[in-house]
Amino acid sequence: MSASKEIKSFLWTQSLRRELSGYCSNIKLQVVKDAQALLHGLDFSEVSNVQRLMRKERRDDNDLKRLRDLNQAVNNLVELKSTQQKSILRVGTLTSDDLLILAADLEKLKSKVIRTERPLSAGVYMGNLSSQQLDQRRALLNMIGMSGGNQGARAGRDGVVRVWDVKNAELLNNQFGTMPSLTLACLTKQGQVDLNDAVQALTDLGLIYTAKYPNTSDLDRLTQSHPILNMIDTKKSSLNISGYNFSLGAAVKAGACMLDGGNMLETIKVSPQTMDGILKSILKVKKALGMFISDTPGERNPYENILYKICLSGDGWPYIASRTSITGRAWENTVVDLESDGKPQKADSNNSSKSLQSAGFTAGLTYSQLMTLKDAMLQLDPNAKTWMDIEGRPEDPVEIALYQPSSGCYIHFFREPTDLKQFKQDAKYSHGIDVTDLFATQPGLTSAVIDALPRNMVITCQGSDDIRKLLESQGRKDIKLIDIALSKTDSRKYENAVWDQYKDLCHMHTGVVVEKKKRGGKEEITPHCALMDCIMFDAAVSGGLNTSVLRAVLPRDMVFRTSTPRVVL
């Protein structure tokens, strides 16, 4: 990149940072937490194998399978991940002119990406020939004087041409790209340094990135203070590389995440509720600076990069999260609807239960859902020991769980809060739930479940005041409560064992939770989950954890709406 182009590119980046600062967040703790999870759970011998296969000039289906398997292992270990989300862009916050621009730019971006991945220059073949046929083809092309026979694809910065000889090219989608947590973990483990040393090195790199794109000279100077940066290979292309390669781009991205309050684009989180605002802000910068989609195949400029990443998933951290589970490309997962005027459901942008009600959608359970709930509740034994726990306030609960150890049956569901200010406090110091994850919860389920509990039931709990207030607010004074009143330490004795055994039962507690210490300061703790609390309280009383298989009473499509209207953008 020439100096003038680099200056213009960074100007775009800086302007996007300023305009999108409201969507940026401090994610250093979450990135480091994911890196620690990878350090403890990832097979680094397999990481080394994948790094080796990524250096091969030609890679086949077996190599792709190993890459995909390792990517899946990483995805299973980290919390920062993007999820599949189909976005339909309609007139709303975005004007019809905005939609026309987005539609045109997505089409241009599609053409550029396809040309970059499958170049059309003479002698280039990216089809499905076998390795033997490719060798034979190379020899024949050389024989007739076509020098292109020596190349099966575009050479990277290190001069090595690498080809994927696979049957299904779609399996390559979303298997590349770098993750700061993975870069941090690989630097730490394979560089044989302390995690903190890697964090400090990347932080300094990130600080330079606030003022310019770090280059080879910058890296050489930083290496004098941080020898771990010697592992960064500045010749590594950012095209079609795995997240296990030590490219300068991967290190810079990780460094951006180490900064608190840096308004770095890498820290943006997008959701169906914020996507319209993000795209609107991007288009504002595009118009002000004349940003555009380049016709030249190759690396993406800042506008191309952010447009692709935002439109790929629409739910997660577009720059830094694991996207292994996402299928399709940006132009497939975000569709521009130029025909609909969006009038039938000009709902609140947060897509919450209240906005859905105002748009004409049912607030409570339907008759068929009530009948399904009634049948499901028959799985509970009215006379069996039953634990109950809630998160949130009794007048505004956000998570409720009931658990019967004898059968392994449990009821576990969530509710959107009405007091957002109090919710954020509770999230910080107790449950760590992201309010946007509650927008898809089923309204009215709390009242319906409590109403369906057996008459004169006896419920055991750790602390009964809040649960009693909740039950009485729903007219269930007939339910008896037994408060075991254990100390905080005793009640959470089996906390780690419970999370280790049953962590797959709940993925809602994504935030960082801290506890204030008596002598000042704060300490990070495990988020409180109503279901996990029920299980660990029972283990504390029983003197051990029963690792039986647990069974959900409520079907998932009752806990979370699966047929919510598409978001109007």
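The backbone N, Cα and C atoms fix where each Cβ goes, glycine too.
The number of other CB atoms found within 10 A of the CB of Asp389 (mutagenesis position), across every protein chain shown, is 25. Asp389 to Ala appears in Swiss-Prot as a published mutagenesis result, with the remark: Loss of RNase activity.
Marked as Mn(2+) binding site by Swiss-Prot: Asp389, Glu391, Asp533.
The annotation that Swiss-Prot gives for the mutagenesis experiment Glu391 to Ala reads: Loss of RNase activity. In the three-state DSSP reading, Glu391 (mutagenesis position) counts as strand. Here the Cβ of Glu391 (mutagenesis position) has 27 other Cβ atoms within 10 Å, regardless of which shown protein chain they belong to.
Under the three-state DSSP scheme, Cys529 (Zn(2+) binding site) falls in the coil class. Taken from Swiss-Prot, the feature Zn(2+) binding site applies to Glu399, Cys506, His509, Cys529, supported by experimental evidence.
Under mutagenesis, Swiss-Prot gives Asp466 to Ala with this note: Loss of RNase activity. The Cβ of Asp466 (mutagenesis position) lies under 8 Å from the Cβ of Ile390, Arg393, Pro394, each on the same chain and at least six residues away in sequence.
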Per 10 Å Cβ neighbour count, which of the binding-site residues Cys506, Cys529 ranks highest?
Cys529
Just to verify a number: CA distance, Glu399 (Zn(2+) binding site) to Glu391 (mutagenesis position), in angstrom, no decimals.
5
Using a 10 Å cut-off, grab the number of neighbouring Cβ atoms around the Cβ of His509 (Zn(2+) binding site), all chains included.
24
Same-chain residues at least 6 apart in sequence whose Cβ lies under 8 Å from Asp533 (Mn(2+) binding site):
Asp389, Ala401, Gln462
Check the DSSP secondary structure of Asp466 (mutagenesis position), expressed as helix, strand or coil.
helix
How many other Cβ atoms sit within 10 Å of the Cβ of Glu399 (Zn(2+) binding site)?
24
